[in-house]
Amino acid sequence: MSFFGFGQSVEVEILLNDAESRKRAEHKTEDGKKEKYFLFYDGETVSGKVSLSLKNPNKRLEHQGIKIEFIGQIELYYDRGNHHEFVSLVKDLARPGEITQSQAFDFEFTHVEKPYESYTGQNVKLRYFLRATISRRLNDVVKEMDIVVHTLSTYPELNSSIKMEVGIEDCLHIEFEYNKSKYHLKDVIVGKIYFLLVRIKIKHMEIDIIKRETTGTGPNVYHENDTIAKYEIMDGAPVRGESIPIRLFLAGYELTPTMRDINKKFSVRYYLNLVLIDEEERRYFKQQEVVLWRKGDIVRKSMSHQAAIASQRFEGTTSLGEVRTPGQLSDNNSRQ
């Protein structure tokens with residue numbers, strides 16, 4: 001980044017010490033594009049140098065101090081301008097003075113806490129970044145560099161299957177089963193649908209993966225539903241006693257781990273939505289929440305002991321509080 005002042009300009013660059021060996025991860029930007037960023041985990045040290053290059057070697061650059069910050073920040077799009085920082089670390093690199101030649105300043109943030117996963121959604125963005133600042137009397141010179149953080153989880157201690165009978169009284173009665181209630185992002189959802197009673201003409205059946213993003217609190221709560229995937233289970237009329245298998249691979253979809261009440265600002269939850277459509281185009285559905293989590297690769301040698309300990313653990317199974325709507329399949333056989 002260049003700053004043009006009274007005869008002098010400076011280019012600021014942030015360089016990581018392990019840039020050549022550190023893995024990069026794709027991450028969606030605010031405009032929907034995907035870019036690659038350096039990947040970090042909770043507890044890892046962030047170190048490098050801030051390089052200053054003077055454009056005019058015969059002129060000096062006066063400043064009021066130079067610093068580097070590591071920041072974790074949440075931005076709600078409906079409240080732009082108010083950035084909620086949950087991590088804020090500062091290192092002073094130079095006291096007020098002047099720079100007469102290009103030079104570099106080393107920095108290190110040791111075992112940095114990075115409690116949440118990087119996330120860019122419909123109404124919220126959670127980002128981590130380094131920010132170098134040269135303080136000036138008129139305008140500061142600022143350079144930022146974003147990084148991506150992934151939160152790794154251990155295998156859930158409790159991971160029971162989901163099994164439920166649903167239907168419409170005297171019309172439709174089915175039993176569905178999913179092999180687990182918690183899936184890692186590259187997992188396979190295995191299950192089956194069993195038709196106990198069929199007295200309406202079903203022509204189509206599918207499972208949708210729905211991401212529900214909730215932002216804000218109190219009266220300023222916003223819900224955003226996004227259908228991530230549609231998986232056709234059946235095309236045609238089922239008969240009583242028929243069993244239809246389900247095998248849905250998650251690796252091909254853009255999914256994040258489930259995020260609950262992140263810094264009391266937002267949540268991201270996932271649901272499997274079983275949808276049936278009859279010949280009169282009426283839709284019947286049943287939603288079931290599932291937990292998604294990020295499975296670590298083979299433990300990396302470069303991953304610190306603190307980062308391994310900091311891997312998240314799941315609590316017990318969470319049940320879905322449901323809202324009755326027309327067309328929703330009931331689990332107590334009552335007519336909707």
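Cβ coordinates are placed from backbone N, Cα and C, and glycine is handled just like the others.
Keep in mind the model shows the original residues, not the substituted ones.
Per Swiss-Prot, mutagenesis Asp42 to Ala is noted as: Disrupts interaction with SNX27. The annotation that Swiss-Prot gives for the mutagenesis experiment Leu152 to Ala reads: Disrupts interaction with SNX27. According to Swiss-Prot, the mutagenesis experiment Leu197 to Ser carries the annotation: No endosomal localization; no effect on interaction with VPS35:VPS29 dimer; when associated with E-199. Listed in Swiss-Prot as a mutagenesis experiment, Arg199 to Glu is described as follows: No endosomal localization; no effect on interaction with VPS35:VPS29 dimer; when associated with S-197. Listed in Swiss-Prot is the mutagenesis experiment Pro245 to Ser, annotated as follows: Disrupts interaction with VPS35:VPS29 dimer; no endosomal localization; when associated with S-247. Under its mutagenesis entries, Swiss-Prot includes Arg247 to Ser with the note: Disrupts interaction with VPS35:VPS29 dimer; no endosomal localization; when associated with S-245.
Overlay of Swiss-Prot annotations on the structure.
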| residue | record | contacts (Cβ under 8 Å, 6+ apart) |
| --- | --- | --- |
| Leu197 | mutagenesis position | Gly167, Asp170, Cys171, Leu172, His173, Ile174, Arg240 |
| Arg199 | mutagenesis position | Asp170, Cys171, Leu172 |
| Pro245 | mutagenesis position | Val190, Gly191, Lys192 |
| Arg247 | mutagenesis position | Val188, Ile189, Val190 |
Check: Cα-Cα separation of Asp42 (mutagenesis position) and Leu152 (mutagenesis position), in Å?
Finding: 8
Margin query: Is it possible to get the count of other C-beta atoms within 10 angstroms of the C-beta of Leu152 (mutagenesis position)?
Written below: 20
Checklist line | Three-class DSSP secondary structure - Asp42 (mutagenesis position) | finding: coil
